[in-house]
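Visitor: Next up is a structure, given as structure tokens.
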Amino acid sequence: MAASGSFPLLVEGSWGPDPPKNLINKLQVYFQSRKKSGGGECEVVPEPGNPARFRVLFSPEDVRQNVLERGNHELVWQEKGTFKLTVLMPTDPEEASASKKSRKESPEEESKTKEDAVKQGDLDITHSPSSGSEKTEDVPKECENISSMVAFENLPEKVSEMVLTILVENISGLPSDDFKVEVNRDFAVAVVTFQKPIDIKKFIVDCISHRSNQQLQLAPRLLETTNVVRVENLPPGVDEYQLQLFFENPFNGGGRVARVECFPEESSALVEFCDSKVLDTVMAKTHSYNKMPLSVFPYYPSLGTALYGEEKPLIKLPASFQESLDLPLWKFFQKNNHLIEEINNEMRCCHCELTWSEINGKLTIRPAATLVNHRLSIKTWQRDASAVLSGIKSKYGVELFEVCSPVWDIIKHELESGDDRVLVEFEKESLNIAGKSEDVQGMSQKIRELIESTTEKLRREEQSLKEKVAISPGKHYLLHHSGFLKDLSKGFPEMEISYDATAQFLYLKGFRADVYKVKCDIQEKVFSMAQKDVQVSSEVFEFLQQVDSQRLSKSLFEAQNILAIYELKGTALFLVGSSFKDLAEAETKMLSALSHKQIEVEDKEVLISNGWKKKVHPLQKRHSSCATIIVQNELTSETPAKVIVTGCVKEVNEIHRQLFEYLENNMKVERALKIKPSLIVDYLRTDKRLLSKIKKAHVYVHFKPKDNPNSILLTGCKSKVLECMNLVKEIQDSVCVQRFQTDKAGVRHFFKDKESYYKTEIGRQFGCVIELEEDREEKGEEEDGEEEEGEEEGESSINEQKCHLQRDIAPGVKLFVLEEDLSRFPVDVVVNAANENLKHISGLAQALSKAAGPELQTECDQIVKEGGVVLPGNAVISKAGKLPCHHVIHAVGPRWKGDKVLECVSLLKKVVRQSLSLAEEHRCRSIAMPAVSAGIFDFPLELCVANIVSAIKEHFQHKRDTHTLKKIYLVGLPAKVARAFAEAVKTTYKDSLSHTAFPSSLKALVPLGKTPQKQGSLLVSPEGLRIRLVEEGVQNATTHAIVNSISPDLKLNKGPLSQAFLEKAGPKLQEELTRSGQGVSVDVGTILQTSGCNLNSRHVFHVVPPPWKSNNSAWSLKIMKNIIRDCLKTTENLSLQSIAFPAIGTGNLRFPKPEFAKLIISEVLKFSSRNQLKTLQEVQFLLHPKDHENIQAFSDEFDKRNNGDPSDKNPKAEDTQGIYGSLSSPTLGMHEMNIGPILFQVATGNIIKEVADVIVNSTTLTFDLKSGVSKAILEGAGQNVEQECSLLAKQSNHGYIVTGGGLLQCKNIIHVVGGNDVKKSVSCVLEECEQRNYSSICLPAIGTGNAQQDPNVVAKAIIDAIEEFVQKKSVQAVKRVKVVIFQPHILQFFYDNMKEREGSPAPPKQSPAKQSVMSKIASFLGFPKQASPKKNTLVLEKKIEHTVFQVCGSGVDSVNKTISWLKELITKEQLSYTNDDECVSDFDMEEYEKLNEIQKELNITIEMNQKKTSIQVSGISRDVIKARDEIEGMIKSIRLAKEKESQADYISTYVEWQYIDKNITQCFDKMTNMKLEVAWKAKKKDTVVQIHNQDFTVDLSTNTATAPQGQTFTVQRLVKAEAEIPANWSDMKQDKLLLVNLQTSDPEYNMVASAFRQTCSNFFIEKIERIQNPALWRRYQAYKKSMDEKNGNVRNEKHLFHGTEASSLPQLNSNGFNRSYAGKNATAYGKGTYFAVKASYSACDTYSRPDTNGRKYMYYVRVLTGNYTNGNASLIVPPSRDPQNAADLYDTVTDNDKNPSIFVVFYDNQTYPEYLITFRQ
């Protein structure tokens, strides 16, 4: 009910009958929110009796009205979702209007109002159909103490709780919220508890009389008030007394207990109180006993159960139990799952669940979940379940029988075939039967009878005997057909005789005496039979394997009364006869009656055609027992198929005839006709007459098949194909083929672009075909294009084979590894793996013999007859018979013997070498070789192929004469052999050099004046002895001999080296060494020899090395030399090929490792040079992989000798005899020689990639040259080196500075001035390095770049400096000086100088004074100074492109016409372009590289003309045009750069921009200086420049340079004194150019006119203008100032004339005579600008060309002529004045230095066009 002053609303929602928790709070918040609901202050309470409805009490009425007026209300609950709310006014009008009174009523009045409301409600209850108290308004007072519970007994199952609830509602008139119903199905009772007072008695009466109850037959009664409770969930062990105490405790709400009854199995008890009122207090409390919660419920004895209300009763199910089944019965059930399922279903009826054990007869019974609903059955459940299970078991039975094993073995087969209704099991002589009782009884009788009968049978059999006799089926056949077995059966009728053909046994069974008698008779008969091994062909043998031997024997022998049969045992054929006579007759009959024939089939498709099947099948069916037809078609695709007919002679002949005839008529064949050159194939393709004839013959022709492109493939019937082949050959012989070659650039490319068109046009006009001949390497042809027929065929076949590998193994010699059949391989000679008797009966030999025909075996037999057997390791040669080769070499390899490995390897190598030698003796060019000895001779494959390849390598390395063999084919089948060959070749030739480095071209070792060959860690002496460094243990050495280090007591267990030998070789090595040392005085230097025992080496040389004595090293060295020399000598005497030396003496004997390495290599080389070696081929230095010190020492020594420093001692510095060593060229582009102790090297390359202590940079006086090599060095070294240069350049120096190495691979960089004396600069470098203790120097060709010095002079100066350095002092540090040259042509100058001095002594030294006197005398006598040779121009890579065409036609005339047409076409496509611009001479490294790149990319050739300083491009027109554009772009860039540099020079004369770095003023370079000045004059705010290779932004208003990182420098502008503007110039008013027209009265006018008229008086002067160009004037004055300072008192300036045309005037007025104007009209005296002394020279029309108005123009020019000399057309700059100083040049050149009339100027700013004369005729 609402509180005072409230206005209620009812709220329902979509939450259902069970509202969620905290819903009231959510509703409270919602209805208090004006925004959400329109509400305000309120209170939410649940609606009494209806938990799903709530009442909201508002204070103001208008708030409630607002809520009602809002249409939709939704409560959004994030966790629960959104609930739809329904808001209603209360149905009670009084309650709804209660608010009108509420504001004035007191609490007492409110109470009164409530009572009135109740009363009013009571009055109205009879009128309200919805009222819940319709029949309870008059509750008698006597009913107030009566129980409010009614029990409905006899409750049917169909009456649900809902039905009962409706019934109670209908009878009582109360809603379901006013009473509770509890149904207990176990007791068929329901209890109704009323929440409100009601007349119970009347209700019971109404129930009984109600019509519904009459149908339901309920028995309602008043449920008494109880004083008993049921306590559940009792802890174990609680008894009645403890419970009595517990419930009498007042704290538990209890009272006096009358009685306690416990039920332990249910963990429950009944407690009866003396007073029933105690139940209210007990039930109101929560109870726990020993911390275990107790459940307490009222118990009604009349019902026999407690009432649990909303709680569920705690029901404890009984425990499970087990039953046992007889094991047989359990197994029976396991086999019949359906019976288990039936039993399970039957037991479920008594609430049981069964679990059947899987391992024994146990059965577990558990209560089912349904038992919970049948509490009355719980107590008797186990007893009931056991009874049901016993009833089920009684339906099944088990029977046991005692049976012995023998009986069971007999009867089990009968029992196993029975049905599955019973289980029959035998175990431990007991037979068990289980199943249903009736089935078991039926089976028991049968088994009992079976056991009795079987037992009796066994008893009888014990008295009998069974024997077996081993007889083959054939002999049994003879016994049977001879009637022998039939007679035995008649004589012994009770005996059982049987034969098992599979086991090949005859079984006898009967009485003991009879069996023994018959067995003896049979054995005697079998032993009397005759037997013989008969040899037949493999085909006949295979036929006999396929047919039934008895049936065939019967058909062969029975008709002739021959009692015989044949038998097959493994691979042997045996004839068995009843007698020797029968045997002889049978053999004769078999050999004559059986035969085989075969047909080779090339067309395998015919064998799978329907026609073939129709032909073969009838024949096979008709003659199935007499003949077989076998098709061998499972071989490789290259091998023809074979049809083999085998069987009886008559049938074989008939079948062969028919099949051969069919195949000849239906078989298609292919024939490839080799055509050379392949161009003829293209010609034949166009021959329509030929194609027509081939088509008529029904032959298909395929030109240039993929697998054989140089051939024609004909396919068709065999006879027709052969006819067409002859036809093709006739045409091939009649055609004409010619080759045409041209070296013009791009011909190949332009022809390929339109190849199809050109070929079509040539065919149309001349009837010829043309082919662009590809490179020889691409076609795989020899260079001369002519090969012998055999080689051609071999090469052709390569394309058809699986080529695993191809390798060049010697100059002009190729090695191939193929997977191929040797019997079909076309080469000059084939190697056959033969046996000693040359009998080719198996393997490869048999295949070759078969393919060659009988003549091969005949010739081999004759060879053996005449010369005896061929011993292993030897080879003989024979003809090839029908093989596709000229010869066959029969190589007899060794048979593998594991205990004689070295001997086998030696013999194998020997036979390979002999085979190669035989091939070359017979002038063979190609040879095919198999894996000799790897087949039936059992040689391990990997070892075999490795030694074959090794022998081939040795053959070509050591045989120096010309080889006829050009191709070696290593052929292997199957593929694994070819793969093994390929791996062996890769391993053996992995360190191979190019052709130029093969032994035939090897150079000698440096100490002998030559250079050794280098192959990894390999040296080769001049005599061919290989010296190899091998990192491997001595145990793995494979040399013929090996050296061991031992102590004088000969004990091998001392020292790690000898221990390693002993461990591998075994104790026998120690025994041999001890025997070898007997009677010998063993001391230092002693050498003892033994075999290798288990080592891979044949011999071991045991040496006693000397200890190292530092105070007497000469003694140690002498003994070690003798040891090495004696070991080498012994190896040669024993005819051994190789020896290995470990690092003997370098361990415990402390021999210095570097000293030993140097000593032993030197001794081996000396031995090689002083002895003519016959067998020794290789010396190995064997070093353990972990012996790093020795490896390093030997590696260093090898590197020294490979790098050209092999001398054992450096010559002394003071030794002037032979100071220059021999000149050698160890690698392409490198020359070297020793100058005293210094190794001097010259090579082309990139200096910044060199590794040295010092790198030399050739630069300018300011040490900031940024072009050419100097630029590369500075950029490579990095910014720090550049900064260091700029700082050191400002300090005093001696013509060079030393900086750090920066990022280059050196310690320091020495910067020298390239324009200075080169010899002096190099001397300074040498002295500096010697003082710094540096050993290696790397320098460029100083002065040949920017300084433009003569390369020949530079080369001479560098070598002179080194010579002088060596002579004047003892050199200690410097060991190597290397000159790295960028321009390849300069290398020749150095080579010529070195070659000139090779092996010569140094010239005698002259004192400087003497030199000076001599030069003065020469000058006094008038000898001219030696003229300086011209500077060499840039040399490009020479590009040579040869293009070869082949033309084929029907005759010579048509071919010649085609070639002429082609030549004309090439000429039309070619274009030539020449540029002789002076800027070509300024091409630098970058332009050189770009030109080479252009030449490579385009189809052109570029040539530089050094004399004319021009560049010429030739090639295809479009590519020449592209190249022209590129070159002109390069020239333009250079010209612009020069102009820019000239402008920068000019600006630097009057202004200098500087920055301050660490209080030091630094000047910007001239280009940056110009950039800043231009920006400053343009009044720009800022500009970006570089300082220390980093971008800085210069603010021109604050003069501050700032880097992106914030670093700043102060910048300042310093103005120098500018050249003054002439005083007579007119005011220009800020104009940059002004032309002032002079008046005729001006002195200037008269001065110019007078000079002009001296030689041009016949011309009329229209006007003379003064040209005022301040910028041009200042540059000119700056140049003049520089020249005046340089030349001293020489008059440097002249006024000269220059005629020009009108179009050039604006350019000349603005920019003067710069280089773009040079050579425009003349080049007779150099490529410059020409000026005349006389005006008449310039006035001619050639120079001053008249314009359209007839006006001519001439400048009167100020020219700085300075020092001049005679010029020539080749000059692009003035020549040098001083040969010793190439940088000192003349200023100008003239036509006559005595009386000049013309001057040629080469530089910008050297002239100023002061006056312009306009004149006419």
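Any Cβ shown, glycine's included, is placed from N, Cα and C.
According to Swiss-Prot, the feature glycoprotein 2 binding site maps to 1034-1035, SER1045, 1057-1060, 1145-1149, 1187-1190, an assignment based on similarity to another entry. What Swiss-Prot records for 802-989 is domain 'Macro 1'. For 1014-1202, the entry in Swiss-Prot reads domain 'Macro 2'. Per Swiss-Prot, domain 'PARP catalytic' is recorded for 1621-1817, and the stated evidence type is sequence analysis. Among the natural variants in Swiss-Prot, PRO1384 to Ser has the note: In strain: Czech II. The residue drawn here is the original one. Annotation of the natural variant ASN1658 to Asp in Swiss-Prot: In strain: Czech II. Natural sequence variation is annotated in Swiss-Prot for SER1682 to Gly, with the remark: In strain: Czech II.
Looking at the shown structure, can you explain where the listed features end up?
Guide: For ASP1187 (glycoprotein 2 binding site), the same-chain residues 6+ apart in sequence whose C-beta sits under 8 angstroms from its C-beta are ALA1143.
Of all Cβ atoms in the shown protein chains, 12 besides its own fall within 10 Å of the Cβ of PRO1384 (variant position).
When secondary structure is read from DSSP and collapsed to three states, ASN1658 (variant position) falls in the coil class. In the structure as shown, the Cβ atom of ASN1658 (variant position) sits within 10 Å of 9 other Cβ atoms.
For SER1682 (variant position), no same-chain residue 6+ apart in sequence has a C-beta under 8 angstroms from its C-beta.
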Visitor: In whole Å, how far does the CA atom of SER1045 (glycoprotein 2 binding site) lie from that of PRO1384 (variant position)?
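Guide: Counting only the Cα atoms, the answer is 53 Å.
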Visitor: Can you tell me how many other Cβ atoms are located within 10 Å of the Cβ belonging to SER1045 (glycoprotein 2 binding site)?
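Guide: Counting Cβ neighbours of SER1045 (glycoprotein 2 binding site) within 10 Å gives 24.
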Visitor: So which of the binding-site residues is most packed in, judged by how many other Cβ atoms lie within 10 Å of its Cβ, out of VAL1034, ALA1060?
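Guide: Sorting the candidates by Cβ neighbours within 10 Å, the top entry is VAL1034.
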Visitor: At a Cβ cut-off of 8 Å, and with pairs 6 or more apart in sequence only, do we get at least 3 pairs between the domain 'Macro 2' (1014-1202) and the domain 'Macro 1' (802-989), yes or no?
Guide: yes
Visitor: Which of the binding-site residues VAL1034, SER1058, ALA1060 has its Cα closest in space to the Cα of PRO1384 (variant position)?
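Guide: With Cα distances computed to PRO1384 (variant position), the winner among VAL1034, SER1058, ALA1060 is VAL1034.
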Visitor: Can you check what DSSP calls SER1058 (glycoprotein 2 binding site), collapsed to helix, strand or coil?
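Guide: DSSP call for SER1058 (glycoprotein 2 binding site): helix.
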Visitor: Please compare the binding-site residues SER1058, THR1146, ASN1148 by how many other CB atoms fall within 10 Å of each one's CB, and tell me which has the fewest.
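Guide: Minimum Cβ neighbour count within 10 Å, taken over the binding-site residues SER1058, THR1146, ASN1148, occurs at ASN1148.
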Visitor: Quick check for the class: what is the C-alpha distance, in angstrom and rounded, between SER1058 (glycoprotein 2 binding site) and ASN1658 (variant position)?
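Guide: Just about 114 Å between their Cα atoms.
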Visitor: Roughly how many Å separate the Cα of THR1146 (glycoprotein 2 binding site) from that of ASN1658 (variant position), to the nearest whole number?
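Guide: Answer for this pair: 104 Å between alpha carbons.
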Visitor: Tell me, in order along the sequence, which binding-site residues from VAL1034, ALA1060, ASN1148, GLU1189 have their CA within 10 Å of ASN1658 (variant position).
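Guide: Of everything listed, nothing lies within 10 Å of ASN1658 (variant position) (Cα to Cα).
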Visitor: Do any residues at least six apart in sequence from GLU1189 (glycoprotein 2 binding site), in the same chain, have a Cβ closer than 8 Å to its Cβ, and if so which, in order?
Guide: LYS1153
Visitor: For the domain 'PARP catalytic' (1621-1817), report the average pLDDT of the model, please.
Guide: 88
